[in-house]
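So that you can see what the record holds, here are the features copied from Swiss-Prot:
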- Lys240 to Ala: Abolishes poison activity while retaining antidote activity (MUTAGEN)
- Cys511 to Ala or Ser: Appears to retain poison activity while abolishing antidote activity (MUTAGEN)
- Asp667 to Ala: Appears to retain spore killing activity while abolishing antidote activity (MUTAGEN)
Amino acid sequence: MSDKDRITQLLRELEEAKAREAQERCEKERLQLEHRKTTFLEYLRNCHRHLYNALRLTDTSRSSTGYTKVVGKYYPKRLRPWTNFTNVLHPHYFNLVQQICGQRQLFESASTTKNLGTIISDHLAGNEKAIDRFEVDAVERPVQGILKVLATHEEAGKASICPEFRFSANLRELTQKDDGSSGADDNTSDRSLERRQQAGPNKRPTSKSKYICSNRQPDGVGIRMQPDGGQTQAFIYDYKAAHKVAIEHVRSATAKEHLFHEVVARINDDKLSRDEEVQHREQAEAFIAMALTQVFDYMITYGVSYGYVAAGRCLLLLYVDRDDWQTLYCHPCLPADDVGEPTNDWTDRLSHTAVAQLVSFCLSSFQSEALEGQSLETALSVAKATLKTWSESYADVAYLGLEPAELSSAPSSQNTDISEYTSKAKPTGRKVTLRSCKPAAVLPQGNEHDEHDEEDHSEPGASRLAKRERGPSSGGKDDGRSMVDPQPTRQYCTQACLLGLKRGKDLDENCPNVSLHRFDGSSRHPVNAHSFTDMVEQQLLLSPYKGCRMVDFWGKRGAMGWLFKLELLPYGYTFVGKGTVEDRLNRLEHEGRVYARLDHLQGDVVPVHLGLVRLDRGYILPGLEFAVYMMLMSWAGQTPSANMDDAETLKSESLTAIWSEGVDHGDNNRANYLWNAERCRIMIIDFDRAHLFPPLKARAVSRLSKPKRKRETLNSYLTEITGREARHVFKQMDRSPMATPSHGG
């Protein structure tokens, strides 16, 4: 090889080495870029490209079929574009989040998002359950991650735009069948509803039975944390199979102001076009109208102004103004159309991604307070007088589709009898405007609405609501909604106070309300346990909201009920009630029997049990449920702090105490073990799943030859307790005088 050839070869090798080095450097940078955290805009791009676009739909012939059951549910009179979200709210919040996040790398890496997208693409989505999984992974999880960053950011915190937040899909717990014998406690309203809606003695279903709704349980709810630690609903959402909200018809359907009237009329008349293309469009419109109706009904009955339908390829973001119940505002979110194909620079289109729009939707909803208790009942009374339920028709739109000749021949009674469709509420009640759902003052909500009742017995809740309208008003005769029942605001009475009331002993001077309990300078309680329960029941019979409020619907609910704070107004006794629905009375009665077994442990190991009362009208709950029974108790305390070192030891001591009385708690949920500062110990609550057995009396235990046999007796119980707890129970048992063999024969 000549020198010239040698030089040429060396130069070529040098160039190749440089190229390899450059390639390795690029690959290293690419990997670093893939694995580093991302900025806000990068994260939106990755979520759309790798998650949203990963959705694969099954063939429609293999998809789930059937209509959404909406008969008996409220539906709006008008459907209008939510232009205030499109033009004001979304641009404002998108720019605000972009400003707060800036170029900081706060979100998960591109490689993590890609890996999740691969998992999503491995599964075909053909039903609501599959869409549920997709929405959680591709939309809800990223949205919650972005909101979490905002909640911890100082600027956002000062503006109070973003509290702690979570998506929750655990709404069906109270209607699901319990294990074992408690299965008899199932809510029977669905079965009775079906029976009421069957036609004739032969029990044949009506022609509309496929549309009949059986419950008001949405797929999910957006939960926000309150400053006091409570949790309230911000919005409601529901999943729909992608083929039930056909994206090719979404824009045209949601642009129809009288979509609901058209669909209801077609279904009532049982008429479909013979043209196959028109028939397909009409069926798509029916699916969309029913999906919107379902969420609209949830929004009304759960007391929120915001909701959305998630159907994989699209989101339908919804809003209702409490000053205009008959109008539903809708913003269709179609990312595939609005974002389009990926390009080098998506910046101007990233605001149209599903994640970006749902973030703005959530932030908008946080500026509105959910209605509850008395305000929810008032709102539902207005809704019942204003709205129609599927498949009733609104009077003034019933003939929109008729020709003049047909209109003149229509029954005159339907044109002139306006009273049937106007509010039956007292005129004075209209003077009070319900709480506005407008965002902060700096964000004008705009004028979304124009200037421009038959009782439904298909739902148990609706029937009870009608009863409330006929019953006495909690606010007086002249201004039914202008007066609000007094709410309990005092500190809880002490265990010693309420135990003294129950036992007929002296007042507890350490009770924060003792001055209200004392009459004529006496040291004794002014009432006994029996009269106390009677007076509480009479107070709640006058109004379920008088001296009573729900503590925390989402955070303080158990397997069968909710927690209420109550005050017996003349005497200042302040305590709690465990409220439940009609069909769970036997569970409360069973719990009362458990408290009776634990009588001498009340006020120390378990709360003081003060009896059971019935609320004739019921305390309204989100979703048109009613708490009609309450078990009255002393306030047990708070969840032990995470840094309480001896919490498990104290818990085991309390478990040992109730076991010795013949009670197996049966529910090891940590929420059932509360720290009581007054007694300096863990108190146990919620005995609806407890089992009773003969108590371990000292004489019976003395016949055991050795403590080991008692350990065997406890074995089944201790299998549900951690090893450390079990060892402590044994240690306590060995130290107990009951465990010492008797030498007296």
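From the backbone N, Cα and C atoms, a Cβ is placed for every residue, glycine too.
All features noted in Swiss-Prot, drawn onto the structure.
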{"residue": "Lys240", "record": "mutagenesis position", "CB count, 10 Å": "25"}
{"residue": "Cys511", "record": "mutagenesis position", "CB count, 10 Å": "24"}
{"residue": "Asp667", "record": "mutagenesis position", "CB count, 10 Å": "17"}
Give me the CA-CA distance between Lys240 (mutagenesis position) and Asp667 (mutagenesis position), in Å, as a whole number. 35
According to DSSP, does Cys511 (mutagenesis position) sit in a helix, a strand, or coil? coil
